[in-house]
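Pulled these features from Swiss-Prot for this protein:
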- Lys22, Arg117, Gly132, Thr136, Gln183, Glu297, Gln309, Arg311: ATP binding site (BINDING)
- Arg117 to Ala: Abolishes RIF-phosphorylation activity. Retains ATP pyrophosphatase activity in vitro but cannot phosphorylate RIF (MUTAGEN)
- Thr136 to Ala: Strong decrease in RIF-phosphorylation activity (MUTAGEN)
- Glu297 to Ala: According to PubMed:27001859, abolishes RIF-phosphorylation activity. According to PubMed:27103605, has no effect on RIF resistance in vivo and does not affect phosphatase activity in vitro (MUTAGEN)
- Gln309 to Ala: Strong decrease in RIF-phosphorylation activity (MUTAGEN)
- Arg311 to Ala: Strong decrease in RIF-phosphorylation activity (MUTAGEN)
- Val333 to Ala: Decrease in RIF-phosphorylation activity (MUTAGEN)
- Gln336, Tyr351: rifampicin binding site (BINDING)
- Tyr351 to Phe: Does not affect activity (MUTAGEN)
- Pro356 to Ala: Has only minor effects on RIF-phosphorylation activity (MUTAGEN)
- Val368 to Glu: 2-fold decrease in RIF resistance. 10-fold increase in the catalytic efficiency for ATP (MUTAGEN)
- Val368 to Thr: 4-fold decrease in RIF resistance. 10-fold increase in the catalytic efficiency for ATP (MUTAGEN)
- Val368 to Ala: Decrease in RIF-phosphorylation activity (MUTAGEN)
- Arg666 to Ala: Loss of RIF-phosphorylation activity (MUTAGEN)
- Lys670 to Ala: Loss of RIF-phosphorylation activity (MUTAGEN)
- His825: active site, tele-phosphohistidine intermediate (ACT_SITE)
Amino acid sequence: MKPYVLKFQEIRPHSEALVGGKGMNLGACSNIEGVHVPAGFCLTTEAYKRTLAENNEFTQLLQRLSSLKTSDMDAIREISETIRTLIQHTQIPSEIASYMDATLLDVGGYEMPFAVRSSATAEDLPHASFAGQHDTYLNIIGKDALLQHISMCWASLFTERAIIYRIQNQFDHRKVQLAVVIQQMISPEASGILFTADPITSNRKSLSIDASFGLGEALVSGLVSADSYTVRENTITNKIIATKKLAIYSLKEGGTETRILEKSQQTKQTLTDQQIIQLAKLGRKIEAYFGKPQDIEWCLAEGAFYIVQSRPITTLYPIPEVNEPGNRVYISVAHQQMMTDAMKPLGLSFYLMTTPATMYTAGGRLFVDITQSLSAKVSRDMMVNSLGQSDPLIKDALLTVINKKGFLPPLPTEENPSHATVSGKPPVRSIPDSSSVFELVRNSENSIKHLKQSIETKSGSDLFDFIVEDLEELKRVLFNPTSIDAIMAGMDASAWLNEHIYQWLGEKNVADKLSESAPNNITSQMGLELLDVADVIRPYPAVRAYLEQTKNPDFMNELATLEGGAETKKALEDYLQKYGMRCAGEIDLTKTRWIENPLTLIPLILSNIKNFDSGASMHKFAQGEKEAFHKEQEILRRLQELPDGEQKAMETKEKIDILRHFIGYREYPKYGMINRYFIYKLALLRAGEQLVKDGILQEQEDIYFLYFEELREVVRTGQVDYELINVRKRDFATFEKLTPPRILTSDGEMINGEYKRENLPKDAILGLPVSSGTVEGRARVILDMEKADLEDGDILVTAYTDPSWTPAFVSIKGLVTEVGGLMTHGAVIAREYGLPAVVGVENATTIIKDGQQIRINGTEGYIEILD
């Protein structure tokens, strides 16, 4: 017999598909000792399906909905209204009504007032915060009224808002069903919401309570302001008493009314201090039962607290699991690497196996525990100053943690002996020989060539042994002392030039102009060479027309039928042979590479054809060289006019030569690493394909949700835990929606820092200046490079840019990113291309709207919206 009705105490764990998120959580709360839940039951999804199962019109309407996009508003509106009317006029089968009759007798009978709440299978789940998307009805009395409101709850599954939300979150309308919670109404003196973690800072030790008089609907619907109480370790740390002009109360005959409160009550504290602590303890008990922070709806009646809902807080950033005592401080690796997307487990594995630093995972990102470095003055000062140079927001976030009273242990009165020899100054590095860049590149290319040949013969467990060995070769290449010296030589020369030329001539960031068209930069070459691909295609209108409309991932093979198709295919293949291992978010080995989906490059190629004349790559590079040379001559001439000018000019010339020789090499080690990652990926996908053939894996790309050693064990044993893979897929869907903080504490507090600058234009949007100059233009807010339809002279506004974005830089005249630092990829390439750039602009992609006219000041570090 199918369970159409379940009392709360009868609901078992993992029953989302039967009772929805709300129903399952109420069932769990009903089983917690000392927690009062108003009596009630759940009309299950089986009742929903039974009522509508044989309705052909309903089935056809669902089929129509499944093909719609969020842009199809007229169709959504029409189908929404039709479905809701249909459901409300469909009679609930008598057998379901009979089960309800019997259950209602146990929870008070039809004469009792009830709350009728929808409980969707896609609502209140850990990976999708659907709260408030479906309807709730209060103080419903009588059988007919209950049945009517049950149908109205079912119909609320198909409001326009709910339909659009499902489309956005890729939920299948045909698979989402609705259960209905029917619960005794409490007529409370007060009600509200309790968060067992601070919803603003994510601090897990701070508990937040919102409270107002009457029913909670006034608070949830935004009709009234609420008192706000903060509790930490059973101590009230903050109280804000709101003016509560209104409250909603139940009516005896059913329904609710809104009342204006007496003046004396409007400013009265809703809960006493004793009640606040009592409720906080109750919240901690519920949190402990579920094992994660909770968003709890509560009400107070006759001196007792009742819980009417509890759901996980879906917006909190996870905390790294570190078995170390005391308070800890973690710094985001994502912000240093300019890639803040969530990574899949296999991608995390390879980065962890590549880096010598100890890192921890949280929310699909990597963090480093810097607590020890902050516990001694010398290492603390070095960290704050070095990181602060490249990213002032991280510096401010670190200072915020350091200044948190009692969070970090006090500095020792005498320095730790292990730090005694540290001067606080960066070590003096030797400048490599001028031929070293050529040798480093050649050695890396030879090493990659050997890897490609050797890995082809490896399979099974031997493949994993081979990859582990080759990762040591990768680390040898990446952390070669000569390579590091070459990178630092360019960076040190840049810093020296900026500091001394500002001191001597009063000119800021002169290294930006001097870096334009520097040689040996594999990433800027990548952008310019895509212009050469555009030159090959430009004379062939049939190819251009085909590329403008094709969505076929196999388009390369179709080119052969077109005039110029063979030439186009060869140009693309040559480009992909050199750069095809790159993509957005490329440090995650699991990301789709350009060579795996060449369609990604087509919008940029078409933009290049539209925006540039033939030969633009040579012209742009030569123009950059010319401007850098003229700036060099100007600086040297002005220096020679100063006291001791010949000496200053000689020193400056030496630094300019070092800058131009070495600054481009900085991009090469990552290019080599990504090359290797792609070779590993292809080999592991072959292993995944074999696992699918052997019936062990369902899909080849399921390997992405296993860590390297786990995948190695699956290959060795032929056994896999699919529940683990499915959990990680759900977790990843959650992690994708989270924004990682720059600094995270062991309390879960997210600290992102603030800019502290004065004398800027009113309403200026602050960021970090990384490439000098001021420019005005149309903002193009682009989050996906595949949609980069850029016009010559646009200003690119995006979340971050890694090397894969470089081809877009040839079309733009300015850059704004949410993440970045002085020496991160976007900054380096912007300087080489001569583009004014401001990075580290918090929420830039939401504050700035696509198409707005903006002005960016890459010298002072701010943006102005002009319209």
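Including glycine, each Cβ sits where the backbone N, Cα and C put it.
Although substitutions are noted, the structure shown does not include any of them.
On a predicted model such as this, the values are computed, not experimentally measured, just so you know.
So that I understand the layout, could you describe where these features sit and how close they are to other parts?
Around Lys22 (ATP binding site), taking its Cβ as the centre, 28 other Cβ atoms fall within 10 Å, counting all chains.
When other Cβ atoms within 10 Å of the Cβ of Arg117 (mutagenesis position) are tallied across all protein chains shown, the result is 25.
DSSP gives Thr136 (mutagenesis position) a strand state. Within 10 Å of the C-beta of Thr136 (mutagenesis position) there are 17 other C-beta atoms, taking all protein chains into account.
Around Glu297 (mutagenesis position), taking its Cβ as the centre, 18 other Cβ atoms fall within 10 Å, counting all chains.
Around Gln309 (mutagenesis position), a 10 Å sphere centred on its CB holds 24 further CB atoms from the protein chains shown.
Residue density at Arg311 (mutagenesis position): 21 other Cβ atoms are found within 10 A of its Cβ, drawing on all protein chains shown.
Long-range Cβ neighbours of Val333 (mutagenesis position) (same chain, at least 6 residues apart, Cβ-Cβ under 8 Å): Tyr351, Met359, Arg365, Leu366, Phe367, Val368. Annotation note: Val333 (mutagenesis position) sits in a helical segment as assigned by DSSP.
Other Cβ atoms within 10 Å of the Cβ of Tyr351 (mutagenesis position) number 20 in total over all chains. Under DSSP, Tyr351 (mutagenesis position) is assigned to a helix (H, G or I) in the three-state scheme.
Take the CB of Pro356 (mutagenesis position) and look out to 10 A: across all protein chains shown you find 8 other CB atoms.
Counting every protein chain shown, 18 other Cβ atoms lie within 10 Å of the Cβ of Val368 (mutagenesis position).
Under the DSSP three-state reduction, Val368 (mutagenesis position) is assigned to strand.
Annotation note: Arg666 (mutagenesis position) sits in a helical segment as assigned by DSSP. Proximity of Arg666 (mutagenesis position) to non-local residues of its own chain (separation of 6 or more, Cβ distance below 8 Å) is seen for Ile487, Gly490, Met491, Asn521, Met823, Val828, given in sequence order.
Long-range C-beta contacts of Lys670 (mutagenesis position), restricted to its own chain and to partners at least six residues apart, with a cutoff below 8 Å, comprise Pro803.
Non-local neighbourhood of His825 (active site, tele-phosphohistidine intermediate): Met338, Thr523, Glu667, Thr801, Asp802, Pro803, Thr806, each in the same chain, at least six residues away, with C-beta under 8 Å from its C-beta.
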Using a 10 angstroms cut-off on Cβ to Cβ distances, just flag whichever of Gln183, Gln336 is the loneliest among these binding-site residues.
Gln336
List the recorded positions among Lys22, Arg117, Thr136, Glu297, Gln336, Pro356 whose C-alpha is within 10 Å of the C-alpha of Arg311 (mutagenesis position), in sequence order, or say none.
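For Arg311 (mutagenesis position), the recorded positions whose Cα atoms are within 10 Å come to Lys22, Glu297.
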Through the lens of DSSP with three states only, how would you label Pro356 (mutagenesis position)?
coil
So among Lys22, Gln183, Gln336, all listed as binding-site residues, which is physically nearest to Glu297 (mutagenesis position)? Use the C-alpha atoms.
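If we rank Lys22, Gln183, Gln336 by Cα distance to Glu297 (mutagenesis position), first place goes to Lys22.
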Are there recorded positions among Thr136, Gln309, Gln336, Pro356 that sit within 10 Å of Lys22 (ATP binding site), Cα to Cα? If so, list them; otherwise say none.
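Near Lys22 (ATP binding site), where near means Cα within 10 Å, the recorded positions are Gln309.
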Quick one: of the recorded positions Thr136, Gln183, Gln309, Pro356, which has its CA closest to the CA of Arg117 (mutagenesis position)?
Thr136
